[in-house]
Amino acid sequence: MTNSTQTRAKPARISFLDKYIPLWIILAMAFGLFLGRSVSGLSGFLGAMEVGGISLPIALGLLVMMYPPLAKVRYDKTKQIATDKHLMGVSLILNWVVGPALMFALAWLFLPDQPELRTGLIIVGLARCIAMVLVWSDMSCGDREATAVLVAINSVFQVAMFGALGWFYLQVLPSWLGLPTTTAQFSFWSIVTSVLVFLGIPLLAGVFSRIIGEKIKGREWYEQKFLPAISPFALIGLLYTIVLLFSLQGDQIVSQPWAVVRLAIPLVIYFVGMFFISLIASKLSGMNYAKSASVSFTAAGNNFELAIAVSIGTFGATSAQAMAGTIGPLIEIPVLVGLVYAMLWLGPKLFPNDPTLPSSARSTSQIINS
């Protein structure tokens, strides 16, 4: 057996849950809308379950969703990834230069007459992904260690740069271009809290799970027994989160369909555009399939939890800015799932004979057609 064969990603045989992921997501979206429209008081009940501006039911779903991917990371390999200056440089430019600039351009192009929605959309573009990217990377057989490192770096930059970038894109750049400006004060602690809760807790759980599991039972047991047992919880947590998000926003989606459409168009262009810009940049810079998948999904996704929290804290829960933040994940989730399948399909074409391509057990044809 060649080394390239040995290093290929070899996920377990596709489970019943994984085989029909698009169907489960569509059903979860529909069920969430149904709950939001049919169960009176549900939105208020869920909205009341908050601590420090964080929705506990949604936080629970995100933590359950993120734990399995972080438990799969081989943390003894992350030091080597962190020293890859080429990978770090490409990711930082895509996340903190290209991403916010593209969202700024799309927001002004599609919402020139809607300053509140436009501001909310720009805030979404500033909130770089630190959560769901772990799921998208895992589904596309990306480099888990690289994704974990990129997410950690995004978290640090989130705390350090969010306020400054908000000031630049809402006040400085519009002023330079002769456009109307927006004044907004972002809470530093809301940003720190979002990072600590939505990344810190599952990251610590993943690290300690691997350390304790390998120490007591060994790596073979941990990776062949324990990880397959907890893997379904990532999808379960994702579906649970989708149901909650759509149930909370059911009224807005139905009562303001035109606003949703106007937000959806630039969001779809943004997610798809960032993904393919990042994929092309990764390919041209010589990265393999797995690292290209990690970089592409890290750059394409956004931290909707932070965008929602900042918009609500700054402009109010019923503001148009907050609506833009809450519509974000409703568009992002189905689009990013579609891009996972696009990555699996394009992988063999863009990266022929790449040793990090998913193995034949996880070939695109099996995933899509089985």
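For all residues, glycine too, the Cβ spot is worked out from N, Cα and C.
Quoted from Swiss-Prot for the published mutagenesis Lys72 to Ala: Decrease in transport activity. Look at Lys72 (mutagenesis position): DSSP puts it in a helix.
According to Swiss-Prot, the mutagenesis experiment Cys129 to Ala or Ser carries this note: Loss of transport activity. Following the DSSP three-state reduction, the secondary structure of Cys129 (mutagenesis position) is coil. The number of other Cβ atoms within 10 Å of the Cβ belonging to Cys129 (mutagenesis position), over all protein chains shown, comes to 25.
DSSP assigns Cys141 (mutagenesis position) to coil in the three-state reduction, placing it in neither a helix nor a strand. Swiss-Prot documents Cys141 to Ser as a published mutagenesis change and attaches the note Does not affect transport activity.
Around Arg210 (mutagenesis position), the same-chain residues at least 6 positions away in sequence with a Cβ under 8 Å from its Cβ are Ala71, Val73, Arg74, Tyr75, Tyr222. For the mutagenesis of Arg210 to Ala, Swiss-Prot gives this note: Decrease in transport activity. The structure shown keeps the original residue.
Listed in sequence order, the residues of the same chain lying 6 or more apart from Thr241 (mutagenesis position) and placing their CB within less than 8 Å of its CB are Ile58, Gly61, Leu62, Met65. One mutagenesis experiment catalogued in Swiss-Prot, Thr241 to Ala, is accompanied by this note: Does not affect transport activity.
Where Swiss-Prot documents Glu305 to Ala, Asp, Phe or Lys as a mutagenesis experiment, the accompanying text is: Loss of transport activity.
Swiss-Prot documents Glu332 to Ala as a published mutagenesis change and attaches the note Decrease in transport activity. Remark: Glu332 (mutagenesis position) has Met132, Leu267, Phe271, Gly301, Asn302, Phe304 as non-local neighbours, by Cβ distance under 8 Å and separation of at least 6 in sequence.
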Inter-residue Cα distance where the pair is Cys141 (mutagenesis position) and Cys129 (mutagenesis position), in Å: 18
Integer Å distance between the CA atoms belonging to Lys72 (mutagenesis position) and Cys141 (mutagenesis position): 12
Secondary-structure category, per DSSP, in which Arg210 (mutagenesis position) falls: helix
Neighbourhood of Lys72 (mutagenesis position), C-beta criterion under 8 angstroms, separation at least six: Asp138, Arg144, Gly206, Glu223, Leu227, Ser231
